[in-house]
Amino acid sequence: MAVSWRSWLANEGVKHLCLFIWLSMNVLLFWKTFLLYNQGPEYHYLHQMLGLGLCLSRASASVLNLNCSLILLPMCRTLLAYLRGSQKVPSRRTRRLLDKSRTFHITCGVTICIFSGVHVAAHLVNALNFSVNYSEDFVELNAARYRDEDPRKLLFTTVPGLTGVCMVVVLFLMITASTYAIRVSNYDIFWYTHNLFFVFYMLLTLHVSGGLLKYQTNLDTHPPGCISLNRTSSQNISLPEYFSEHFHEPFPEGFSKPAEFTQHKFVKICMEEPRFQANFPQTWLWISGPLCLYCAERLYRYIRSNKPVTIISVMSHPSDVMEIRMVKENFKARPGQYITLHCPSVSALENHPFTLTMCPTETKATFGVHLKIVGDWTERFRDLLLPPSSQDSEILPFIQSRNYPKLYIDGPFGSPFEESLNYEVSLCVAGGIGVTPFASILNTLLDDWKPYKLRRLYFIWVCRDIQSFRWFADLLCMLHNKFWQENRPDYVNIQLYLSQTDGIQKIIGEKYHALNSRLFIGRPRWKLLFDEIAKYNRGKTVGVFCCGPNSLSKTLHKLSNQNNSYGTRFEYNKESFS
């Protein structure tokens, strides 16, 4: 089916507009800097010595400055959560743009990697040219101490060279540890290496303080390429033949021939030798604002998370899932948000994000998370909270909470699922443990659904193991019964899909009788499901929310952009596992 431009603009329009603006800024900055160092009269002599390497190194540096400043803004998660929840961002389309903060962070990171490669390659050429093209006439312009000096000395004995090598090493560690395989299998490595960005920014501020590249300051008394007759003062000579015979070098573009020569057959002689000065470091102007903002937020988050929570209970669920319920004074959160957990007994520095499956309300202060036991951190954390003999049992006695290790939380932080209650119709699709963001929304509806705009919720949950449905089977049954008792049976449409049939009889029973008729074997037929939703919600805007594997996300994303004959628009929102 053809793409609906109305749906495409709703889902992709603002994102692509922002991408175009960001890309234009990079291209404009690169090209403007390239022309400055290629044609600017103040860099005439430096360009003669270094050539194209000078232009590429400085142009790539300007792009690096821009992206090294922008990459920090998406990481100000407390600020983003505040903007999302405040009335200062009333537009839902603008709030949805905040969901792309992680994608923008990755885009800036990839750009930094690419242009760092260009920058390094250009400076390797510059180091060679500094050595080979050593200038006897303009000694202060040289970075090398003598002609044919080993270029490696410039790399390892100068401040820009040494800090540049260190930054390349740090960046390489951050890149390799950011791959999907390492993030999933060993999150510790990703966490520790990513915090090296503090070292990277310290090296960056030192990197620009070397002063190796210099520009000419006295253009008025020494135009680039002017004739010097070794006299103490300037004079005009009526010998145009002298100019054509002794001065073969053309004037650089952007700097015209002296009017005395072009109009009166006279040429201006140099009044003095050129003077050079190191470029003023500009990197700190780019990064100081975002870096200070980020550091201020980290300080605020440290103060906010400095008090440990009180663990109320710990439960072990099937398929290696653990639930923790806790309380903390003055803690508030909205459905769909997430927090980070920090347990010093497991790791002194690591913080791991988990979606809230239960939010505090006005009547109860308890909140909770569900953890899938994947990786060494969650395994060690489970072993601390649940003794081996109790890992397969139900809720632990409250009296044991005094033996729990100290646990600190940071947050809450915003996520796309906060918008699910702001649509009149929402479609929530979960794959496996991806159900956790929707659990807090279902709990909120169970508590009180009337204050929210939502009037119809389609909840689709796909699992391989039927035991996984037991994580929230009680919640789904209570929600179903609540709306039946309130004569609103069409408020929540629950569909559970099981991709494997082994042990299906284990969930069939009186306790979960309400779910039996909503349990299907196989995978959803997504196209038919979207057509059905569009048919029963003609002309409305349906919010589509997905948390699951990439294959599932791509399918729903594609269907959300397709046209339908009912005038229904699907707005796609996604959360990722990693």
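In case you wondered, yes, glycine gets a Cβ from its N, Cα and C as well.
What you are looking at is a predicted structure, and each value in this text was computed from that prediction instead of being measured.
Residues near HIS16 (mutagenesis position) in space but far in sequence (CB under 8 A, at least 6 apart, same chain): none are found. What Swiss-Prot says about the mutagenesis result for HIS16 to Gln is this: 50% reduction in H2O2 generation, without any effect on superoxide generation.
Quoted from Swiss-Prot, the note on mutagenesis experiment HIS47 to Gln is: No effect on H2O2 or superoxide generation. Other Cβ atoms within 10 Å of the Cβ of HIS47 (mutagenesis position), summed over all protein chains shown, number 20. In the three-state DSSP assignment, the secondary structure recorded for HIS47 (mutagenesis position) is helix.
Per Swiss-Prot, the feature domain 'Ferric oxidoreductase' maps to 58-303.
Quoted from Swiss-Prot, the note attached to the mutagenesis of HIS222 to Gln states: Loss of H2O2 generation with predominant generation of superoxide. Counting only residues at least six positions away in the same chain, the Cβ atoms of GLN216, CYS270, MET271, GLU272, GLU273, PRO274, ARG275 sit under 8 Å from the Cβ of HIS222 (mutagenesis position). Secondary structure from DSSP puts HIS222 (mutagenesis position) in coil.
Annotation of the published mutagenesis HIS246 to Gln in Swiss-Prot: No effect on H2O2 or superoxide generation; the original residue is retained in the structure shown.
For CYS270 (mutagenesis position), other Cβ atoms within 10 Å of its Cβ number 18. Looking at Swiss-Prot, the entry for mutagenesis of CYS270 to Val says: Loss of H2O2 generation with predominant generation of superoxide.
Across the domain 'FAD-binding FR-type' (304-419), the model assigns an average pLDDT of 83. Residues or ranges marked as domain 'FAD-binding FR-type' by Swiss-Prot on the basis of sequence analysis: 304-419.
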